[in-house]
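Participant: There's a structure below that I have some questions on.
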Amino acid sequence: MEQRPRGCAAVAAALLLVLLGARAQGGTRSPRCDCAGDFHKKIGLFCCRGCPAGHYLKAPCTEPCGNSTCLVCPQDTFLAWENHHNSECARCQACDEQASQVALENCSAVADTRCGCKPGWFVECQVSQCVSSSPFYCQPCLDCGALHRHTRLLCSRRDTDCGTCLPGFYEHGDGCVSCPTSTLGSCPERCAAVCGWRQMFWVQVLLAGLVVPLLLGATLTYTYRHCWPHKPLVTADEAGMEALTPPPATHLSPLDSAHTLLAPPDSSEKICTVQLVGNSWTPGYPETQEALCPQVTWSWDQLPSRALGPAAAPTLSPESPAGSPAMMLQPGPQLYDVMDAVPARRWKEFVRTLGLREAEIEAVEVEIGRFRDQQYEMLKRWRQQQPAGLGAVYAALERMGLDGCVEDLRSRLQRGP
């Protein structure tokens with residue numbers, strides 16, 4: 001009877017130990033790994049931790065939630081995101097030097113090279129729908145100071161926006177012209193602070209220069225009439241007798257003999273006989289004159305050139321007229337000389353400056369494949385639309401700042417074919 005309670009106690013103790021052990025085993029949870037998380041991805045049979053940015057996957061993990069074998073990207077390669085499957089890195093891009101691109105940020109293991117334009121240049125997309133990855137080339141920013149204008153908007157993503165003219169300059173046509181320094185001409189309204197006061201000053205000086213001589217002359221005339229002794233008066237009879245008295249005869253030397261001023265055959269002027277008296281030429285007496293001549297006395301150095309001989313033939317200007325064939329752009333070799341003198345990258349800007357319509361440029365690009373044939377066709381169409389003078393070509397190149405190309409083209413045209 002005493003052994004049953006002991007056996008029951010032993011069984012109860014065993015059951016208690018089993019329950020405690022099962023409870024303890026249920027309280028210890030096995031580690032879990034969720035493949036749907038951001039940092040764990042399932043590679044094969046296991047959920048592995050991925051490689052960080054700038055590393056590529058060398059080998060996956062060998063246990064659940066284990067670390068994969070990752071290596072750093074080699075030089076000139078990168079991976080900008082966390083990697084779970086990539087076994088190699090992407091190659092870094094190179095900036096296009098032909099398009100004037102520069103590296104704003106060099107390539108690293110976690111970022112690609114960032115290409116852009118250097119200071120003073122702006123990005124010009126080569127496609128109409130421009131995005132960050134679109135091809136582009138760099139253009140120099142417009143220098144508003146060189147154009148004598150204020151800078152309204154600095155050059156960054158687009159060209160510089162220039163404003164009004166700087167002080168000391170005024171609008172004239174499409175540009176800014178320096179205010180005149182001469183005080184005799186007109187002074188534009190915007191230049192009043194520069195030349196307005198000078199003009200008024202010199203107007204006053206000119207008025208003073210006119211008034212002072214008048215006052216001085218009036219003073220001298222008054223003094224002469226009131227202070228100088230008067231000449232004796234001559235009666236009308238005495239004056240008539242003096243007028244009827246012939247002058248004494250004088251003997252003229254051979255140099256004082258009469259000479260005839262000869263006019264050119266095609267001249268409508270009258271022939272006039274004059275006499276050289278002393279060192280001067282005077283018109284001859286009425287009986288020796290073939291036509292009425294004004295009473296003019298000429299010294300030897302003032303004698304008209306046609307009296308001494310035929311006039312010298314006028315010298316002809318060596319320059320050709322503006323509309324002559326020599327100043328017109330001829331088809332054939334001259335067109336190729338223009339094509340060779342203009343840089344290819346600025347060709348479309350050149351033909352736009354000449355005045356070729358944008359529709360014509362686009363039509364040539366669609367119809368003709370080769371670039372050189374496109375250049376020739378654009379020049380040919382421009383010649384057909386308006387007078388194609390070499391002066392227009394030189395002026396367009398100078399407006400584009402290609403003075404060296406102007407000299408090159410002139411030398412090409414002088415050498416000829």
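For all residues, glycine too, the Cβ spot is worked out from N, Cα and C.
In case it's useful when we look at the structure, here is the feature table from Swiss-Prot:
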DOMAIN    332-413  domain 'Death'
MUTAGEN   Leu354 to Ala  Suppresses homodimerization, TNFR1 interaction, and apoptosis induction
MUTAGEN   Leu356 to Ala  Suppresses homodimerization, and TNFR1 interaction
MUTAGEN   Asp373 to Ala  Suppresses homodimerization, and TNFR1 interaction
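Have a look at these and tell me how they're positioned relative to everything else.
Facilitator: DSSP assigns Leu354 (mutagenesis position) to a helix in the three-state reduction.
There are 19 other Cβ atoms within 10 Å of the Cβ belonging to Leu356 (mutagenesis position).
Cβ contacts within 10 Å of Asp373 (mutagenesis position), excluding its own Cβ and spanning all protein chains shown: 12. Asp373 (mutagenesis position) falls within a helix when secondary structure is assigned with DSSP.
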Participant: Output, ordered by sequence, the same-chain residues six or more apart from Leu354 (mutagenesis position) with a CB under 8 Å from its CB, or 'none'.
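Facilitator: The answer is Trp382, Ala392, Val393, Ala396.
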